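What follows is a set of notes on a single structure, which appears directly below.
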Amino acid sequence: MADEIAKAQVAQPGGDTIFGKIIRKEIPAKIIFEDDRCLAFHDISPQAPTHFLVIPKKHISQISVADDDDESLLGHLMIVGKKCAADLGLKRGYRMVVNEGADGGQSVYHIHLHVLGGRQMNWPPG
């Protein structure tokens with residue numbers, strides 16, 4: 001977790017990201033789901049037994065810059081996350097998280113939905 005916080009503190013908005021490279025298939029990822037609007041894949045640094053990300057193919061750097069036109073797409077990410085969680089056997093529950101900005105732990109400036117499960121989640125999370 002400390003490593004993720006360190007990454008978030010030095011991450012900068014703007015420019016191409018690792019997620020853009022994954023969308024374009026320039027670098028490999030363990031893809032769970034893909035359609036014309038989004039991509040779901042396993043996190044390379046899992047924080048739970050099951051930890052995957054759902055990202056839009058449209059570049060939106062962070063939730064604070066999303067606008068009303070993005071509403072359907074952002075909802076679609078949650079529905080895809082729910083379906084992937086079911087496909088991966090997360091029957092007892094899971095957590096969906098979107099990090100916003102450096103203080104919120106955002107380490108990649110391409111909005112992404114974390115889905116974590118396979119263990120009891122703690123509260124508060126941070």
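The backbone N, Cα and C atoms fix where each Cβ goes, glycine too.
Under mutagenesis, Swiss-Prot gives T17 to A with this note: Loss of interaction with CALM1. No effect on desumoylase activity. A simple way to gauge crowding: the CB of T17 (mutagenesis position) has 19 other CB atoms within 10 angstroms, across all the protein chains here.
What Swiss-Prot lists as domain 'HIT' is 18-126, and the listing cites sequence analysis.
Under mutagenesis, Swiss-Prot gives C38 to S with this note: No effect on desumoylase activity. For C38 (mutagenesis position), other Cβ atoms within 10 Å of its Cβ number 22.
H114 (mutagenesis position) is surrounded by 20 other CB atoms, counting those within 10 A of its CB over all protein chains shown. Annotation comment: Swiss-Prot describes D43, I44, N99, G105, Q106, S107, H112, L113, H114 as AMP binding site, evidence class similarity to another entry.
C84 to S appears in Swiss-Prot as a mutagenesis experiment; the accompanying note says: Loss of desumoylase activity. Every protein chain shown contributes to the tally, and the Cβ of C84 (mutagenesis position) ends up with 20 other Cβ atoms within 10 Å.
Under its mutagenesis entries, Swiss-Prot includes D87 to V with the note: Loss of desumoylase activity. DSSP classifies D87 (mutagenesis position) as helix under the three-state reduction. Non-local contacts of D87 (mutagenesis position) by the CB criterion (under 8 A, 6+ apart in sequence, same chain) comprise I32, F33.
According to Swiss-Prot, the mutagenesis experiment H112 to N carries this note: Reduced interaction with SUMO2. For the recorded site, H112 (mutagenesis position), the DSSP three-state label reads coil. A C-beta separation below 8 Å, combined with a sequence spacing of at least six in one chain, links H112 (mutagenesis position) to F19, L53, V54, I55, V98.
Sequence annotations record features per position, and here Swiss-Prot assigns active site, tele-AMP-histidine intermediate to H112 based on similarity to another entry.
In Swiss-Prot, a published mutagenesis experiment is listed as H114 to R, annotated Reduced interaction with SUMO2.
Annotation of the published mutagenesis V115 to D in Swiss-Prot: Significanly reduced interaction with SUMO2. Loss of desumoylase activity; the original residue is retained in the structure shown. Under a cutoff of 8 A between CB atoms, and with a sequence separation of 6+ in the same chain, the neighbours of V115 (mutagenesis position) are T50, H51, F52, L53, V54, G81, C84, A85, L90, Y94, R95, M96.
What Swiss-Prot says about the mutagenesis result for L116 to Q is this: Significanly reduced interaction with SUMO2. Within the same chain, the residues at least 6 positions away from L116 (mutagenesis position) whose Cβ sits under 8 Å from its Cβ are Q47, A48, T50, H51, Y94, R95, V97, listed in sequence order.
If you take the Cα of H114 (mutagenesis position) and the Cα of N99 (AMP binding site), they are about 8 angstrom apart, rounded to a whole number. If you take the C-beta of D43 (AMP binding site) and look for same-chain residues 6 or more apart in sequence within under 8 angstroms, you find H51, F52, L53, H114. Shown are the binding-site residues N99, Q106; the one with the most C-beta atoms within 10 angstroms of its own C-beta is Q106. The DSSP secondary structure for Q106 (AMP binding site) is coil. Q106 (AMP binding site) sits 19 Å from C38 (mutagenesis position), taking the CA atoms of both as reference points.
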